[in-house]
Amino acid sequence: MSCSVAVCNSPVFSPSSSLFCNKSSILSSPQESLSLTLSHRKPQTSSPSSPSTTVSSPKSPFRLRFQKPPSGFAPGPLSFGSESVSASSPPGGVLKRKRPTRLDIPIGVAGFVAPISSSAAVAATPREECREVEREGDGYSVYCKRGRREAMEDRFSAITNLHGDRKQAIFGVYDGHGGVKAAEFAAKNLDKNIVEEVVGKRDESEIAEAVKHGYLATDASFLKEEDVKGGSCCVTALVNEGNLVVSNAGDCRAVMSVGGVAKALSSDHRPSRDDERKRIETTGGYVDTFHGVWRIQGSLAVSRGIGDAQLKKWVIAEPETKISRIEHDHEFLILASDGLWDKVSNQEAVDIARPLCLGTEKPLLLAACKKLVDLSASRGSSDDISVMLIPLRQFI
């Protein structure tokens, strides 16, 4: 007999909890199915010395033939009438138990989210097994590509037409590690928290302090969640009254094209930075190298971010903020996870994106994002790669 079990995937973009969410624009994806065929086999005698029972053993007269599942699919219990066959390890020992992957404190990065269109665009969640996500939004484009891991852990967010003003917006890219929870939480909450804190602030120091409160509030809220795991690097760009406010915690980076010259607006937070290493050691932590990479407590390769409860004493959520007045020669802004920057330099990224952003009648922002992502992948990046491009002259 044969049995087909339809496994419904969650939508690529699910509703956001943000105040600006527009549920009408949620996208959905087609179903995928897992097909299993069970055929009866005549019991065969086996050697008494064999301690285990295989799929074709006398104790198991049914042979399971599994067709290759969809990419990223994790098998769960499959029901056959009143009985069930589990892909883990049923009591009869039909299938061999596998030791679960250990994810206590993540090493390395992985690191994605997409916005819902309306007068305000807000982050939503893609399927974890989604291979690629792209979006051409109102005044920005973004492209994200999954690395070699089973789940996409990068997220992004964008709110345009903020407070009904087309010259106000906030964008973000989030690179998760140790799971998607922290990046997803940040993408749904950080921009909202920043906007709430910044309202009414005029002085640059007040704005920078307000952004810091937004980051810290997001981190504190995430750590109160149940089953908190992993963390996320963050980079955000707030456009307010002609000012560009760029903040980061971790190694997501913001780079601006100024007349074709790359200008970094953020500095990566890694244990290899002298000031970061000194801060960590002063508070009782230690930094060492593992396979040539500087890590905190021999584990994490970034020194700031949202989450990372086990290392919270040293992995702080406080961002560094840089505020610039948008000028005419400020052409576009690149926000990207380290999946890009580990393989592509700041100037090279600007040189590749600029002809597509400025050299055509209609800017080909999405094509530029894809070109940068593909270049990093072609150079051997195994990480998730997320690139967002934002033309800046629209805000002058």
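Cβ atoms are placed via backbone N, Cα and C, with glycine included.
Original residues only.
Taken verbatim from Swiss-Prot:
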BINDING   Asp175, Gly176  Mn(2+) 1 binding site
BINDING   Asp175, Asp338, Asp383  Mn(2+) 2 binding site
DOMAIN    139-392  domain 'PPM-type phosphatase'
MUTAGEN   Lys98 to Ala  Abolishes interaction with MPK4 and MPK6; when associated with Q-99
MUTAGEN   Arg99 to Gln  Abolishes interaction with MPK4 and MPK6; when associated with A-98
MUTAGEN   Gly178 to Asp  Loss of activity
Rounded Cα separation (Å) that holds between Asp175 (Mn(2+) 1 binding site) and Asp338 (Mn(2+) 2 binding site):
8
Binding-site residues (Asp175, Asp383), the one with most neighbouring Cβ atoms at 10 Å:
Asp175
Which Cβ among the recorded positions (Gly176, Gly178) has the fewest C-beta neighbours inside 10 Å?
Gly178
What whole-number Å value do you get for the CA-CA distance of Asp383 (Mn(2+) 2 binding site) and Gly178 (mutagenesis position)?
13
Give the three-state DSSP assignment (helix, strand or coil) for Asp383 (Mn(2+) 2 binding site).
coil
For Gly178 (mutagenesis position) and Asp338 (Mn(2+) 2 binding site), what Cα-Cα distance in Å is obtained after rounding to a whole number?
16
Whole-number Å value for how far Asp338 (Mn(2+) 2 binding site) lies from Gly176 (Mn(2+) 1 binding site) (Cα to Cα):
11
Within 10 Å of the Cβ of Asp338 (Mn(2+) 2 binding site), how many other Cβ atoms can you find? Include all protein chains, please.
25
